[in-house]
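Here's what Swiss-Prot has on this protein:
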- CYS24 to Gly: No effect on dimerization and on location at the Golgi stack (MUTAGEN)
- SER189, ASN212, ASN233, SER322, SER323, GLY324, CYS353, TYR354, THR365, TYR369, HIS370, LYS376: substrate binding site (BINDING)
Amino acid sequence: MIHTNLKKKFSCCVLVFLLFAVICVWKEKKKGSYYDSFKLQTKEFQVLKSLGKLAMGSDSQSVSSSSTQDPHRGRQTLGSLRGLAKAKPEASFQVWNKDSSSKNLIPRLQKIWKNYLSMNKYKVSYKGPGPGIKFSAEALRCHLRDHVNVSMVEVTDFPFNTSEWEGYLPKESIRTKAGPWGRCAVVSSAGSLKSSQLGREIDDHDAVLRFNGAPTANFQQDVGTKTTIRLMNSQLVTTEKRFLKDSLYNEGILIVWDPSVYHSDIPKWYQNPDYNFFNNYKTYRKLHPNQPFYILKPQMPWELWDILQEISPEEIQPNPPSSGMLGIIIMMTLCDQVDIYEFLPSKRKTDVCYYYQKFFDSACTMGAYHPLLYEKNLVKHLNQGTDEDIYLLGKATLPGFRTIHC
């Protein structure tokens, strides 16, 4: 009897000690990275499993010897230990928090954010609802579809209907060249795409959108080879020396965008572009007359910005949305489903800005000039994929506007 009681006490001590150790390890690891949190979960389960086996093994003799004196107590002890052994922590992945705010920025980026609020280069005077208006994911998709007009400058738009522009703009609407497609991929230029091995998956889509000067050569395994649309900012078209000659800019449909003063119409924007890319645009069209090359209407970025401000928890940078966010909305207009790669960071998250350059800055993930943090909040809210896809692949999945019913 004394021997049995000693065994019971020893088993209880071991149980308490191991549980205490698991809690300590969990608290310490909780401070670590996304990946450490995921590994800890697996280790916790293994420890609990071993703990259950150990407790069951050491108590089996105690239960059998004491069951003759108190059989009900023996069954109760055995049942509780089996329950412990079967317990599994639920799968969870630390991914982008859709309620992120400026409080999540490091001090340097907080200062930049405040500076842009005071600068207000584009003369933003938002008078809409918010900030902090709450939408369900379904309602927000409808709100975007109904209030953000994805359209290109046309030959009938002044001053593009003058003799100065005759023959330069594409005659066909982009809708006759692009889509409708089923599954589409939007491939960011993030440094975390390096070593992702996502190339084959990306190329498996019906259409692929890339940004600015992001290459595929030498990076095929990670980013694929297909380019259906390339969205470029006006700075690249104006200042990139290789733009007129590099074959990178001869593949797929090209779209250039340039920010205007807040909600300016086309004539006002034309008089005061952010970058005067018009001459280079014309030169390119002379060199490559058969290359589809469109100009995004300047109203669209600010229509999107208004919604970002409406739903965000605070004032956002009064600067236009990023090319990444514009590209996502463009593809939601043309596709039934849009898979977005490394816009929401995966476990490969890094301060390396681009997969094809060694340039380090946390602003490339969190945003500085563009309201990138709030754009990521929106995408996370709309995501129909899993947190596991975000964590492992950096993939968010959004439905196209044609597939939703409002």
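Each Cβ is built from the backbone N, Cα and C atoms, and glycine gets one as well.
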SER189 (substrate binding site): tally of other CB atoms within 10 A of its CB: 21
Cβ neighbours within the same chain of CYS353 (substrate binding site) - under 8 Å, at least six residues apart: SER189, ALA190, GLY191, PHE359, PHE360, ASP361, CYS364
THR365 (substrate binding site) - helix vs strand vs coil (DSSP): helix
CB contacts for HIS370 (substrate binding site) [other CB atoms within 10 A, all chains]: 20
Cβ contacts of THR365 (substrate binding site) (under 8 Å, same chain, 6 or more positions away): ALA190, PRO345, LYS349, ASP351, LEU372
Close in space, distant in sequence - SER323 (substrate binding site), Cβ under 8 Å, 6 or more apart: PHE211, ASN212, LEU231, MET232, ASN233, TRP257
Site extent for substrate (largest Cα pair distance over SER189, ASN212, ASN233, SER322, SER323, GLY324, CYS353, TYR354, THR365, TYR369, HIS370, LYS376, Å): 20
Surrounding CB atoms that lie within 10 Å of the CB of ASN233 (substrate binding site), all protein chains: 20
